[in-house]
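Student: What follows is a single structure, and I will ask about it in a moment.
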Amino acid sequence: MAREHAIGEATGKRKKRGRVEEAEEYCNDGIEEQVEDEKLPLEVGMFYYPMTPPSFIVSDALEPDFPLIYVNRVFEVFTGYRADEVLGRNCRFLQYRDPRAQRRHPLVDPVVVSEIRRCLEEGIEFQGELLNFRKDGTPLVNRLRLAPIRDDDGTITHVIGIQVFSETTIDLDRVSYPVFKHKQQLDQTSECLFPSGSPRFKEHHEDFCGILQLSDEVLAHNILSRLTPRDVASIGSACRRLRQLTKNESVRKMVCQNAWGKEITGTLEIMTKKLRWGRLARELTTLEAVCWRKFTVGGIVQPSRCNFSACAVGNRLVLFGGEGVNMQPLDDTFVLNLDAECPEWQRVRVTSSPPGRWGHTLSCLNGSWLVVFGGCGRQGLLNDVFVLDLDAKHPTWKEVAGGTPPLPRSWHSSCTIEGSKLVVSGGCTDAGVLLSDTFLLDLTTDKPTWKEIPTSWAPPSRLGHSLSVFGRTKILMFGGLANSGHLKLRSGEAYTIDLEDEEPRWRELECSAFPGVVVPPPRLDHVAVSMPCGRVIIFGGSIAGLHSPSQLFLIDPAEEKPSWRILNVPGKPPKLAWGHSTCVVGGTRVLVLGGHTGEEWILNELHELCLASRQDSDL
């Protein structure tokens, strides 16, 4: 009675009864809709089953641990718990087979529990199935929907749960992770290894059992999710329980998402339908499946050109501008849809285009936006910005004002961070002066404005270098034609910067300098590929001497002591590869556009560096 009085008083003080009534109305609306839908055909696996009355619960989202403040009569009938036994408690007690149990039953799926927790933390709706138990221990399947309820200010005040219970027949004596058949076996094994009276027995017993006493939810959500895919694979070899847990596809996806970021894992989602997350993570970590292949596509890109810029938008390659005959700046846009049965280049019809240019950059933001910056036009160098939404019904190039822009330039480098911010670095002015500045433009704001990134020191001015993103906001700069005293020389140095720092600063990447360690030869206009795991692959470009531009070099800039290593790849690589004409598609495909004969580019011929297994047929 005291608990009920305290709960009632608290809800009265914060005027929450009105919200509960709203929640009940929400539930009643659901019943009415359900009755209306009874005549509709139901498929196996659908969420609602009209023959089973739904249970409704409401929890307080403003209190820690989401305590229950309301359950309906159906809940009491199906679970065997009275309202006064459960109000003020988190509803996880339904995962316990016995009311006195201290942890949930091992057959309850920890991944579903983790997903529920994530949805509650992010304030989004959840739908799924979960094993529950009646008060007497009878197993139930709970088809559950959780929906947040917000107040006028948008604050989540309550969470309503709609539950459809059905009895299930499962073998409760079977555990999901059979680490040991009996605890006695563990005791006997420990006794054999270490006498029970020795200090080693106690040390071994505590160390061995400590982590296994954690629930699967804690292991998955709080421990495994914080590790790299490589570390998770190693942990999976420790015992059968951890092996089963690390083999769970949802756990593997959660590990990859936390290690690589939501944007990258979202891009890789289509690959997991063929390879699944475990194999994909292994192949991207070990690079065991990497290979070159060559294919041709249809269509025509006319007029012929060089010095164009290309990028990937989903599974589409986009080409803009370039240098035509007699150094004519071109302003057309072409797209190649790799999902098509017979991919072919097609011109994008637009009402107006940005001024023609070459030596510019073309980037993809927000999944479907194309962003053009700078380059050399008819009247000299440019510093304008144009955006086109490729998914729009009628794609249109629109100029972005951007406040005070950077100096006009060409042969600069650009990249995108956090999916929506354009970063521009270096390049060359009309007078031939090399630049060392770095600018950022956030195109998601109402009035995008260029912002220069102030640093106490910057790498030598350069053009033709590469910018590669790793760790979400960190950038690796490599190569280019850089100032070296009074000379301009190809560079082989690498630098990093973290734009999330309060005071970002450039740092030269200090690589291991052991005898015999390989380093990429100095180069410019090369290819730099950012892998999902944060490593960077360098190849191609303009190189002096007898070095092969097709040799691949790999580095992990996040390592404490980074070192370059050569990546030997089977297959026939392209003879030449340039950064402005190479795209990364889906995180696992590096496409090099065309070879060329003299001044003529062959854009119907593509070389692909496959970072993961391809299970479809060649194009």
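Even glycines carry a Cβ here, placed using N, Cα and C.
So, quick note: what you're seeing has the original residues, none of the substitutions.
In case it's useful when we look at the structure, here is the feature table from Swiss-Prot:
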DOMAIN    44-123  domain 'PAS'
DOMAIN    127-168  domain 'PAC'
DOMAIN    211-257  domain 'F-box'
MUTAGEN   C91 to A  No FMN binding and decreased interaction with GI
MUTAGEN   R92 to D  Decreased interaction with GI
MUTAGEN   Q163 to L  Decreased interaction with GI
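Can you tell me where each of these features sits in the structure?
Tutor: On the 0 to 100 pLDDT scale, the model's mean across the domain 'PAC' (127-168) is 92.
Per DSSP, the domain 'F-box' (211-257) is made up of 37 helix, 0 strand, 10 coil.
Packing around C91 (mutagenesis position) is summarised by its Cβ count: 21 other Cβ atoms lie within 10 angstroms of its Cβ, all protein chains included. C91 (mutagenesis position) falls within a helical segment according to DSSP.
Just so you know, the Cβ of R92 (mutagenesis position) picks up 16 other Cβ atoms within 10 Å once every protein chain is counted.
Take the CB of Q163 (mutagenesis position) and look out to 10 A: across all protein chains shown you find 25 other CB atoms. DSSP assigns Q163 (mutagenesis position) to a strand.
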Student: Cα-Cα, whole number of Å: Q163 (mutagenesis position) versus C91 (mutagenesis position)?
Tutor: 12
